[in-house]
Amino acid sequence: MVARRKGERVVRKNEVENVQQRACANRRERQRTKELNDAFTLLRKLIPSMPSDKMSKIHTLRIATDYISFLDEMQKNGCKLYGHSIFDEKRGYNLQSAFNMWRGNNGYTPIAGPSQLPPLQSAHIPPPAPSSIPPHCLMPQPWYQTCPPPKQEFHELCPISTPNPNSNPNQLTPIHWQ
């Protein structure tokens, strides 16, 4: 039996506690990083981007900032870009194309650095009143989605043919699109 000194035992106990604390801290940091990455993934899905955009975290934040400025301008101008409505009779509101055009005309580029971004006019910009923003301007619009024209009824989008009384009820009636 080897005799141990009192101090030696305390050192080993402290080492075990340190290892456990480090493991807990690492676990918390991994969880925090995962939550942050999940939030960026969601943000990347919500903001429109161009295929040439490198969607790093900082670039994602820059595009999100640009998109907020764009939506604010759309709200102030009644969903008009440079005096023209962004509503298309066939495709609805195409925020993706309008945002890309706005970004290009305002000098925002995928590689813009902090020195190239326009300065803020004021430190505090109050949010617009929720009732003053048209609902169709608030909906996030990924590149593959467009809004239907306002007040267009579902039956106009999906016409239903009237059944022929002489036809077999088990037979499908073709739909004739207008």
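Positions of Cβ are set from backbone N, Cα and C atoms, glycine also.
None of the substitutions listed is reflected here, since the structure keeps the original residues.
According to Swiss-Prot, the feature domain 'bHLH' maps to 20-71, an assignment based on sequence analysis.
Listed in Swiss-Prot as a mutagenesis experiment, ARG28 to Gly is described as follows: Impaired vulval muscles development. Within 10 Å of the Cβ of ARG28 (mutagenesis position) there are 10 other Cβ atoms, across all protein chains. Secondary structure at ARG28 (mutagenesis position), as computed by DSSP, is helix.
For the mutagenesis experiment ARG28 to Leu, the note given by Swiss-Prot reads: No effect on vulval muscles development. Decreased brood size.
Listed in Swiss-Prot is the mutagenesis experiment GLU29 to Asp, annotated as follows: Dominant negative effect on function in transcription regulation and mesodermal cells fate specification. Delayed development. Impaired vulval and non-striated enteric muscles development. On its own chain, GLU29 (mutagenesis position) has no residue at least 6 apart in sequence with a Cβ closer than 8 Å to its own Cβ.
The mutagenesis experiment GLU29 to Gln is recorded by Swiss-Prot, whose note states: Dominant negative effect on function in transcription regulation and mesodermal cells fate specification. Impaired vulval muscles development.
Looking just at the domain 'bHLH' (20-71), the mean pLDDT is 89. Residue counts for the domain 'bHLH' (20-71) under DSSP, helix first, then strand, then coil, are 42 helix, 0 strand, 10 coil.
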